[in-house]
Every structure is written in structure tokens, then in C-alpha cells.
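S.K.: Before I ask anything, here is the structure I am working with.
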Amino acid sequence: MIWTDVPTPWGMRFQDAATPNAEGMHELYDHMMYYLALMLGLVSYMLYVMMKDYKNNTFAYKYIKHGQTLEIMWTMFPAVMLLLMAFPSFMLLYLCDEVLTPAMTVKVVGLQWYWKYEYSDFVSETGETVEYESYVMPEDMLEEGQLRLLDTDTSMVVPVDTHVRFMVTANDVLHCFTMPSLGIKVDACPGRLNQVSALMQRTGVYYGQCSELCGVNHGLMPIKTECVPIGDFVEWLGEQENVYVA
């Protein structure tokens, strides 16, 4: 199966979901589009009937003072439609904010104009946490198959089927940590920690970008996340200078 985990030229749809939160967002969008199409069809039909009857009817509508039944209908019907869209939306919003029993935590720090990742659950023999910085790959250093303005020199590596909590903050100005395939979009604010969680259900490479205007090089802050099997993640940890689990 081919997955769309990166932006495509002239793409007019969502990237494929890799987490339950992202799947819920896609389903909510589909349901809302159905309700909106239903309302558009009904309103268009009413306008068509009104214009057609008004043209052929010599009776002056200015003598019609009110229509209680009609007024109730055009008040209650939109209200019901709004409730049908609001309840699933609020449920998904609160579910996305819930962070319960994460298996591991990754701290994400936004800086002008790069990202820094800290794995606070894993420390080296010297007591230092695993941390590194991620910069956009210069165009003259891109290899075949790499993406312009999306690939980075280092990736954030996380294990598959693992509840990961992201603690997001910034060191200078406002940034925004955004991963469309994971259903993540959280502000990175200086002096404040925002948290969001993700359960990636399949391996792959996912891309995102800073979504908050943060300066002249705002467009040069890509995010590259590699979701790997747990065995590969442990092997990657072993390459990070004698790391053990805290």
C-alpha cells in the first residue's frame, strides 16, 4: 500500500493518517462535508422554488405578514445541523488534549530557526539526557529522493505502537509544532510547556513544519519524524553514547 505522508504538488487533500487522532479528524471532516452538502442542496432547492413560483405567481407576497411554521422550520433545522457538527467536534477536541499514561516523553524546543529534541526518559552514563538539534537540509546537500525544505540533517526517532508524549516549548519567539499525518498542531511558547500525545500505528517517515510566523527564516523549520519498530529504536538509542533507561 502506498501512503501519502508528505505534501504533494497541487495536493488538495489531507495526508494519510498515522494516528487515531488524525483518523478522527478525517472522519469529522467527512461528516461535516456531508452535512454542509445537505444544507447547500436544501437552500439551493428553496431558492429555486421561490424564484420560479414568484415569477409565475401574480399574487403579491407583500401581503403575507408571517409564517410561523416556516419560521420554526428554518430555525430548528440549522440548529440541529449545528449540534450534529458541534458534539463530535468537541469530543474529538477533548480527546486530542488528553495525555494518559504515556510510555515515553520527547521534549520539543523551537528556536530561530531549527528544532531541538530531548529524550528525557533516556540518559547517558554521565547523567546527560539524549538531545540533539535538527536543521533544514541545504539544497546543495540534498541527495536523490530527499525533499526540498522538508528534509533535515537529523530526524526525530520514535517507536511504533507506543504512546508518545510531546512536551513543546520555545526558547525565543512563538513557534508551532505541526505534523499533519499525526494530527498534531501545538503552539511552542517561550516560558510555557504545552503537551500533546500521539500513538503512531505504522512505521514510516512523516514531515511537518513550523506553522507560526517566527521570523525571516520561518519557512526553513521543517520537522522530520521517523517511526521505526521498537527493536530499531532500541538499536538507535544504543548509538547515542551509552544510553540507558532512566
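For all residues, glycine too, the Cβ spot is worked out from N, Cα and C.
Here's the feature list from Swiss-Prot:
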- HIS175, CYS210, CYS214, MET221: Cu cation A1 binding site (BINDING)
- CYS210, GLU212, CYS214, HIS218: Cu cation A2 binding site (BINDING)
- GLU212: Mg(2+) binding site (BINDING)
- MET39 to Val: In strain: CBS 789 and CLIB 381 (VARIANT)
- MET46 to Leu: In strain: CLIB 660 (VARIANT)
- MET51 to Ile: In strain: CBS 789 and CLIB 381 (VARIANT)
- VAL106 to Ile: In strain: CBS 789 and CLIB 381 (VARIANT)
S.K.: May I ask which of the binding-site residues CYS210, GLU212, CYS214, HIS218, MET221 is closest to MET46 (variant position) if we compare their C-alpha atoms?
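M.R.: With Cα distances computed to MET46 (variant position), the winner among CYS210, GLU212, CYS214, HIS218, MET221 is GLU212.
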S.K.: Checking the contact step here: among the variant positions MET39, MET51, VAL106, which have a Cα within 10 Å of the Cα of HIS218 (Cu cation A2 binding site)?
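M.R.: Final answer: none.
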S.K.: Look up HIS218 (Cu cation A2 binding site) in the DSSP assignment and report helix, strand or coil.
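M.R.: Assignment for HIS218 (Cu cation A2 binding site) reads helix.
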S.K.: Between the Cα atoms of GLU212 (Cu cation A2 binding site) and HIS175 (Cu cation A1 binding site), what distance do you get, rounded to the nearest Å?
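M.R.: A Cα-Cα distance of 5 Å.
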S.K.: Could you round the CA separation between CYS214 (Cu cation A1 binding site) and VAL106 (variant position) to a whole angstrom and send it over?
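M.R.: A Cα-Cα distance of 22 Å.
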S.K.: On the three-state reduction of DSSP, what should I expect for MET39 (variant position)?
M.R.: helix
S.K.: Looking only at MET39, MET46, CYS210, CYS214, the recorded positions on record, which one has the least crowded Cβ, with the fewest other Cβ atoms within 10 Å?
M.R.: MET46
S.K.: So if I measure Cβ to Cβ from VAL106 (variant position) and keep only same-chain residues at least 6 apart in sequence, which ones fall under 8 Å?
M.R.: TYR117, GLU118, TYR119, MET156, VAL158, VAL164, ARG165, PHE166, MET167
S.K.: Let me make sure I understand the structure: which of the recorded positions listed (MET51, MET221) has the fewest other Cβ atoms within 10 A of its Cβ?
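M.R.: Each of the recorded positions MET51, MET221 was scored; lowest Cβ tally within 10 Å is MET51.
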S.K.: Using CB atoms and a 10 A radius, I'd like the single residue among the binding-site residues HIS175, HIS218 with the highest neighbour count.
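M.R.: Neighbour-count leader: HIS175.
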S.K.: Compute the mean position of the Cβ atoms of HIS175, CYS210, CYS214, MET221, which form the recorded Cu cation A1 site, and then list in sequence order the other residues of that chain whose Cβ is within 8 Å of it.
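M.R.: Nearby residues not in the site list: GLY110, GLN112, TRP113, CYS176, ALA188, GLN209, SER211, GLU212, GLY215, HIS218.
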S.K.: DSSP on VAL106 (variant position), three-state: which is it?
M.R.: strand
S.K.: Write down the Cα-Cα distance for MET51 (variant position) and CYS210 (Cu cation A1 binding site), rounded and given in Å.
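M.R.: Distance between the two Cα atoms comes out at 49 Å.
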S.K.: Note the Cβ centroid of CYS210, GLU212, CYS214, HIS218, the recorded Cu cation A2 site, then list each other residue of that chain whose Cβ lies within 8 Å of it, in sequence.
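M.R.: Here the non-site neighbours turn out to be GLY110, TRP113, VAL173, LEU174, HIS175, CYS176, SER211, LEU213, GLY215, MET221.
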